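Features as listed in Swiss-Prot:
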- P332 to G: Loss of sensitivity to phorbol ester or DAG stimulation of kinase activity; when associated with G-484. No effect on sensitivity to phorbol ester, loss of DAG stimulation of kinase activity (MUTAGEN)
- P484 to G: Loss of sensitivity to phorbol ester or DAG stimulation of kinase activity. Loss of sensitivity to phorbol ester or DAG stimulation of kinase activity; when associated with G-332 (MUTAGEN)
- 624-726: domain 'PH' (DOMAIN)
- K643 to A: Small increase in basal kinase activity, no effect on sensitivity to phorbol ester stimulation of kinase activity (MUTAGEN)
- 770-1026: domain 'Protein kinase' (DOMAIN)
- L776, G777, S778, G779, Q780, F781, G782, T783, V784, K799: ATP binding site (BINDING)
- D893: active site, proton acceptor (ACT_SITE)
- S925 to A: Loss of sensitivity to phorbol ester stimulation of kinase activity (MUTAGEN)
- S925 to D: High basal kinase activity, loss of phorbol ester-stimulated kinase activity and ability to phosphorylate pmk-1; when associated with D-929 (MUTAGEN)
- S929 to D: High basal kinase activity, loss of phorbol ester-stimulated kinase activity and ability to phosphorylate pmk-1; when associated with D-925 (MUTAGEN)
- S929 to A: Moderate loss of sensitivity to phorbol ester stimulation of kinase activity (MUTAGEN)
Amino acid sequence: MDANDYPRLYYTSMPSSSTSMVTTTRFSTSFSPSIPCHRQENFRRHSTSALAKRNGSESEKSAEIRENPDEIEVSRVSGRDSSLAFYTTAHETSSMLSRDSRDETLTPNEHIHQASSRRVSANDSVFEDGYVDFVDEPREHGSRRKSFEKFTDRNGEEKEGRVFELSTPQPTREAAPGAHQFQLPTLLVTSTPTTVFDHSDDEVWTPYRPPPNREYSSSSEPMMGDLTFRLQSGIHKKSIAVEGTEIALRDLRNEALQFIKEIYPEKGCSSLEDYILLYKHDLRSINILQLITTSSDVTDGTLVEVVIGSCPQNERIVVHPHTLFVHSYKVPTFCDFCGELLFGLVKQGLKCFGCGLNYHKRCASKIPNNCNGSKQRRPSAIPLSPSNSNILNLNERRHSRRESCLEALDAARPSSTLGGAATPNIFITSDDCGDAVGGNYLQMPRKDRSCSWSGRPLWMEIAEATRVKLQVPHTFQVHSYKLPTVCQHCKKLLKGLIRQGMQCRDCKYNCHKKCSEHVAKDCSGNTKASQFFLGSQADDGASEDRDDDLSLRSGSGAHKKAQNTPSAPLQGSEGSGSPGPVVSFAANALSNMPDDDVISSESANIPLMRVVMSKKQTKRKNNKLLKEGWIVHYTDQQNMRKKHYWRLDTKGITMYQDENTTRYYKEIPLNEILNVSMSPPDKTADYLFEIRTGVCVYFISGSPSDEKGSSLDAQSWTTAIQSALMPVTPQSSVVGGKRIDKLKVPTEGETGHLGAKIQTEHEFSQLYQIFAEEVLGSGQFGTVYGGIHRRNGQHVAVKLIDKLKFPPNKEDLLRAEVQILEKVDHPGVVHFMQMLETTDRIFVVMEKLKGDMLEMILSSEKGRLSERTTQFLVAQILEALRYLHHLNIVHCDLKPENILLNSNSDFPQVKLCDFGFARIIGEKSFRRSVVGTPAYLAPEVLRNKGFNRSLDMWSVGVIVYVSLSGTFPFNEDEDINDQIQNAEFMYPPTPWKEISENAIEFINGLLQVKMSKRYTVTKAQSQIWMQNYTLWSDLRVLEKAVGQRFVTHESDDVRWQAYEKEHNVTPVYV
């Protein structure tokens, strides 16, 4: 490359006399592509003769500038002739300071101001465009100048600032004769951007600040408007005027995009808007270029720098690795990730050099890479290494760019796919220079160095950033901590001996009860299922209130941006500041508890939840596509042939206009199809197969292209439709490659195991249509699906039992539920409709209801029911049990999931279902077998002792307890007798202080360990809690709606009617 091809640099030398002419000397700059442009130090002198000219003419200078319009001129006043100051860029030379002598020429101080105003931090991304800034003046070799902290501005006011400290330039010889190479100084200390000092004569230079609307280029004339600002990109500028006092960010980006397209018309980019960054020039800040994040950043006279990034900004993930090293703590300190105490005498944990946070060694591999590098006080013993010297301005830059980084993370999430597509670009801050613990690794003591202590790997950051974020609230419950733990929200100690605080049962986030209301809704889910994502919502931009979301907490639930104040050792009332054993620390902490911080009064029992054994009603959103294709068809009512694109799914057949549209001509639900058959073998029929419904018959004559494969295609269509009509594909009964022992499968026409006539699945499919995607529940012997009766359209629940899953000795278990359902007939028991048996399966058809009692409890406002609603439901349950016990039928698996509701009202009718565990037990008989769900079983069953019908009454007591409190009554870790005898444990003030004593007495009568002391159904119905006028009135309203009196008795009418007259109550059941 020829020297003339380099960007040009002008040198100006002025004696102290103000009448001297300004002489310019042309320099060419040399840059190496392998070295960052702001680290370049070698400049080649292009003309040695020009350097000797100290009194050149102004016309020479003007001619040089006109000849080289891309060159820069920088002037500087000095008491010596050889002072030097210049400024350039690597990729394209800026002409911000270029002036023709006949135009408005800047004063030397103006040049100084312009040169210093373009100084930016090395941390800023604008260095991707290669800004360079050097200042030099002659002095003796090796000399160092002291800093001047005070200076006088042009108004005579004294101000404070920082100064340049430079090395001495050393001329070196080059191979080419007559040429010299200068090693330019290296900037060590960043100065105040608007202040330049001359140390040669200890004089102070006052920079010139130009007016806001002063134009430096006439590339575009400004328009008249209320808001005027300028766009700049390299040597190009443009003035923009808009109406109003603000411009929207979208309009500003559009103006910048149009500006770039105008000045670079030959450069085409399909998604240029993704690469554009907008900065404003702010001379008052340390970083001159400030990222524009809001419309208020652009004011009248603002200079907007348009920067084109190297990668799309919506694919960048900002990663700030922690600088961890082993640390010995002299006072008790807590982990900022899990909140537990760092145990040990020495080397208890890890401390981040950047942000000062403290972690367990076991937590090091789980913490997010979100260090903010803002430790309040950096130890003076550890100096800044060159690789980390640019961290000085890190806080200011991140403060101004915090929200832009968050928005970049939000935009980056959908860019990563599972199929191996391009992953988002990762921007790692300069804290991490390749070593495992950060840039200061070599400056730590050797004994504290470690190559294993680092945050989670980058692939986890990518997976976390691209993961869909939802506002999932924490599920807090009272927890007793065995180790001293701090609240991860307020960073204060959780005090007490037991039940010190609240812990999320999913992500194990710990906090005070009073702080639980202020914790962000960012639960990360079960920690056992996702070990490596225990708090990975770093830089989450989903929440609009980012200032709150980025508040001072870090924990297992969601590890936010690291806080400025880490978990410091407890002081004052929170603990003794002196080092000592953990025992004395805990004792001091407990003795200093304030009065207002009392131990939580909530129950430590397990919250009510759906037991794994039963499924909640689910339904897939998208039906499975079974077959599709073009079909030509007609009906028995219309002979005109029509062509449509048929799609067969689990719900029906849909006829679309074409393959891609969503508009359809007609839909045939599967429950309306009565039969599908091929055409007769004779050649008289002009169709391939027919679909018979209750309204008409569809004849399929083929596909639009009548080929040889039409008959084969017709066969596949009939097979697919018949498969869709079949109830459910039977599950395999093969285990480990060998078929298990099964019941003897009778042939068609024989009597089945349950005494029912064997029927084919085709016959069953003609009566009922089962929706395989609508699973209502799953029990011991089978799965319950939703279905519909084809003829009358009644919705039913079909329990499908696979006989091949049971060995021969379990045949009685298959027969028990069907026999009980056939035997009972009561409004409080689910209605049995029909039972059909095929060669390998049994179909039990029952009525379908709206939901279950558990769903009603969980969906209530407080997570529990009121006493009035609970009394209403329990009264119906007791009446159904009274009927079953009269028939010597014990349910044995009574729980809210098996109590169905026929409506979504506040006072619905309930019915008992799922008699898979039911037993026939006499009044004085006992059974010994495995039955029921452990959470609702009586102690005698859990201890494998004999049980009788009082087993159901224990289950009723548990149901009443969970309905009123929303939690299970017992904790599995303690003996059940001890828990029952401990009234404080069983009935904590929250919420039992709001519940009547009669309700507690009713529960105590049912939850009796001794069966002889447990309430019977009759005694429970006559208990005082179940005897009040409001309950009787509500039940009478229900009976009126059902049309049958099945809960209350006529003998009670006289008593309650007298109550109405005595209290002047108007009955609502009439």
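Cβ coordinates are placed from backbone N, Cα and C, and glycine is handled just like the others.
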Spatial neighbours, same chain, of V784 (ATP binding site) - Cβ under 8 Å, 6+ residues apart: V775, L776, G777, S778, A797, V798, K799, L800
L776 (ATP binding site) - helix vs strand vs coil (DSSP): strand
Close in space, distant in sequence - K643 (mutagenesis position), Cβ under 8 Å, 6 or more apart: W630, I631, V632, P704
Whole-number Å value for how far P484 (mutagenesis position) lies from G782 (ATP binding site) (Cα to Cα): 48
Lowest local Cβ density among P332, P484, which the record lists as mutagenesis positions, within 10 Å: P484
Residue pair P484 (mutagenesis position), S925 (mutagenesis position) - Cα distance, angstrom, rounded: 53
Other CB atoms, at most 10 A from the CB of D893 (active site, proton acceptor): 25
Collapsed DSSP category at S925 (mutagenesis position): coil
Euclidean distance between Cα atoms of D893 (active site, proton acceptor) and S925 (mutagenesis position), Å: 18
Pairwise CA distance, P332 (mutagenesis position) versus the residue listed as 'active site, proton acceptor', rounded so that it is a whole Å: 51
Other CB atoms, at most 10 A from the CB of S925 (mutagenesis position): 14
Candidate with the highest Cβ count within 10 Å, taken from the binding-site residues L776, S778: L776
The domain 'PH' (624-726) [mean pLDDT, rounded to integer]: 82
G782 (ATP binding site): secondary structure state under DSSP, collapsed to three categories: strand
Helix, strand and coil totals (DSSP H, G, I; E, B; other) for the domain 'PH' (624-726): 19 helix, 47 strand, 37 coil
Packing count at G782 (ATP binding site) (other Cβ atoms within 10 Å of its Cβ): 22
